[in-house]
Amino acid sequence: MALQGWRFFGVSATIIIYIGGVLFLSMNNIPGSHPKRPRIERFAEFPSFHSPRFPMPSRKMTIRWCRDLKYINRDLPIYADYKSDFYTALPSDVSAALQSLPALTALASFPGSGNTWLRYLLQQATGILTGSIYKDYGLLKTGFPAENVCNSSVLLVKTHEWGSKAWAPFSKAILLVRDPEKAIIAEFNRQSGGHIGFASPDRYKRTKGKYWQQFVSNKLKGWEMMNLSWARNFTGSIKVVFYDDLVHHTERELRSILDFLQFPINEQLMRCAIMRKEGIFRRKKRLLSFDPYTESMRAEVQNRRRIVYGLLGRQEP
């Protein structure tokens, strides 16, 4: 009898525990019965990280071209790898085709001088693709499908190189020159944040500022060598364009460049190019809360600029 009583008690306890558990779970699942768990934001320290105003790098940027872009001559085989293919013996029919095309023109500049922006303007004003001795995948996907094309099927070819081997493919050149103080910062931004991004303030202060100081010293020498070697030693026709003139007198400079290239001006395309001149490849201004140049650095930059500008026939203001 006692055994049956214990069995009855055990079964009853099990049923009570089961019913209690069901009621507890039901109450916790009723909407509004408990506060919502706060949402954890990724990259919360960057409130605009996912904002449409600041597109993710992987998002494809689209450009409204004034006209569909094309090659000057689609029938010409594209020998795209400059370093490995340009100096090899080409088939006779390709060599003949190259010789029958207009002279190959370089768009030479020190990095950070506005080369990409000028290419963008010229593609808008002509509808013709521009090439490059490099293969920048970022540019390849965002408006420059002829990256790494280095022959006269394109309007001109971008280069940041100098010296006899760099000059060899070209019979004409446009030398784009920018104030070294601004060009060096633009190149520092490009290496840190891409073609339209910026370097964080912390990058200027790496290794207690020694990294930035060495960067300026190296790039200033490169800026001087790049501009003077092309201006003095290139044996073909050369036109010097100053970035500041391109910014303040865009249409005048574009017309002058197209005249140098002996490319007919389409007035409708020119108006369209000027209307869309900003594009996405001209880095917007950003004011730093500090001056990255020390007094001695700025004095050296200004001295080199004065010497180079004087040799290029540019009068300092």
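Keep in mind that glycine also has a Cβ here, set from the backbone N, Cα and C atoms.
Just so you know, the substitutions we noted aren't modelled in this structure.
According to Swiss-Prot, the natural variant T105 to A carries this note: In strain: ZBMEL377. The number of other CB atoms found within 10 A of the CB of T105 (variant position), across every protein chain shown, is 27.
N148 (variant position) falls within neither a helix nor a strand when secondary structure is assigned with DSSP, and so counts as coil. Looking at Swiss-Prot, you'll find the natural variant N148 to R noted as follows: In strain: ZBMEL157.
Annotation of the natural variant V149 to L in Swiss-Prot: In strain: ZBMEL157; the original residue is retained in the structure shown.
As a natural variant entry, N218 to I appears in Swiss-Prot alongside the note: In strain: ZBMEL186. When Cβ atoms from all protein chains are considered, those within 10 Å of N218 (variant position) total 11, not counting its own.
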Packing count at V149 (variant position) (other Cβ atoms within 10 Å of its Cβ): 23
Integer Cα-Cα distance in angstrom, V149 (variant position) to N218 (variant position): 29
DSSP-derived class (H/G/I helix, E/B strand, else coil) of T105 (variant position): strand
Spatial separation of N148 (variant position) from T105 (variant position) - C-alpha basis, Å: 14
